[in-house]
Amino acid sequence: MGKEKTHINIVVIGHVDSGKSTTTGHLIYKCGGIDKRTIEKFEKEAAEMGKGSFKYAWVLDKLKAERERGITIDISLWKFETSKYYVTIIDAPGHRDFIKNMITGTSQADCAVLIVAAGVGEFEAGISKNGQTREHALLAYTLGVKQLIVGVNKMDSTEPPYSQKRYEEIVKEVSTYIKKIGYNPDTVAFVPISGWNGDNMLEPSANMPWFKGWKVTRKDGNASGTTLLEALDCILPPTRPTDKPLRLPLQDVYKIGGIGTVPVGRVETGVLKPGMVVTFAPVNVTTEVKSVEMHHEALSEALPGDNVGFNVKNVSVKDVRRGNVAGDSKNDPPMEAAGFTAQVIILNHPGQISAGYAPVLDCHTAHIACKFAELKEKIDRRSGKKLEDGPKFLKSGDAAIVDMVPGKPMCVESFSDYPPLGRFAVRDMRQTVAVGVIKAVDKKAAGAGKVTKSAQKAQKAK
């Protein structure tokens, strides 16, 4: 078997008809976790429904439908392999909650794959149409997804087919606008593909002899290749933040007979070990971790990315809840935020937002109403330069620095210290109206909280 491949996460973005599903479906279909039987079943259904041209989007539609219905399908279906990596597609924007997911992200994407359609008139539509394409790329960048690959799709439907001129025109245009957002085009692989026919997906295409391959220049090592799969293989591997202090936002807290209280969540930074004394914020409860489990197996340590359950002593289910954050009591323990300063981008709000606006924030696993206490400055959303001091209101498209105050105790961190706890979605009217990253947190000095007997004992023993 040799060494296990590194796991990486990608997010696929682009306009609604750019062919994201077909392209993604193709990769999953050819390199992925879908077994022969499932594919044959899909093909048979497709034929019966007269969707003989089934190909790949159908695979994805089936998976999506199951995901939407809340059937937890085998997540391996959303995985595929390159020669170096196991790749998981953490989301594709067809989903209703795409933006929210991307922010409260069950996980951070290591790379975004932007699909643009080269077809006549299609590219223009995707880029202008209140530019979903721009919106997604801007979001990816704002939320810290610094690596980008661009797939110029549907090369088979250009005029004439596989037109070099059309491809070059698109590369030029896309380079210009990703540069405005903050990406450096030299570090981005551009690949002309057809997700439908398979051109340059896994094998170099015979239809584009003019394409001499993609090249990227970056300080961590240059790379070149021809296909989309090779470009994915050249993503720089993520550095998982094991050296930071522990932060583990709770997803749930269970009471398990014979064991006791078991909080469950994903380690975002740091390491969780049995015997550690942890503090939960904002409730300010400190206790000892008796054991740590993943998939019903005891672990000697849990690392960033691991979804774990851990048993804590002398803590009742009433003491801690979803949205609380666990950390090491001796190493920068998490604290309640009295307030925080954030940079927000208003995405779609029908009216005007002024000081006093109090929507719900989704930040890590917390879901809490927060007040826009003060609109400090309006800024250029790309460069971050100040445009105006103390604006009276904000509307769609604006970016601003805002002071926020949570309506109930909550624990958040600055994006630069703990990225997963420093980005949030602003929800109102059943949609994401804004996104933000936290610049600074005003932490509440914790009074004497509850320290359990086992924690006192563990601390004495040390």
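Each residue, glycine too, has its Cβ placed from N, Cα and C.
Heads up, this one's the original sequence, none of the swaps are in it.
Per Swiss-Prot, the feature GTP binding site maps to 14-21, 153-156, 194-196. Residues annotated as domain 'tr-type G' in Swiss-Prot: 5-242. Quoted from Swiss-Prot for the published mutagenesis Lys36 to Arg: No effect on methylation by EEF1AKMT2. Abolishes EEF1AKMT4-mediated methylation. Among the mutagenesis results in Swiss-Prot, Lys55 to Arg has the note: No effect on methylation by EEF1AKMT2. Abolishes methylation by METTL13. The residue drawn here is the original one. Experimental mutagenesis is annotated in Swiss-Prot for Lys79 to Arg, with the remark: No effect on methylation by EEF1AKMT2. In Swiss-Prot, a published mutagenesis experiment is listed as Lys318 to Arg, annotated Abolishes methylation by EEF1AKMT2. Annotation of the published mutagenesis Lys385 to Arg in Swiss-Prot: Impaired ubiquitination in response to ribosome stalling caused by ternatin-4; the original residue is retained in the structure shown. The annotation that Swiss-Prot gives for the mutagenesis experiment Thr432 to Ala reads: Abolishes phosphorylation by PASK.
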Number of other Cβ atoms within 10 Å of the Cβ of Thr432 (mutagenesis position) across all protein chains: 22
Lowest local Cβ density (other Cβ within 10 Å) among binding-site residues: Ser18, Asn153, Ser194: Ser194
Per DSSP, three-state class assigned to Met155 (GTP binding site): helix
Per-residue Cβ crowding (10 Å cut-off), top of recorded positions Lys20, Lys79, Lys318, Lys385: Lys20
Cα separation, Lys385 (mutagenesis position) to Ser194 (GTP binding site) (Å, whole number): 39
Cβ-based isolation winner (fewest other Cβ atoms within 10 Å) among the binding-site residues Gly14, Met155: Gly14
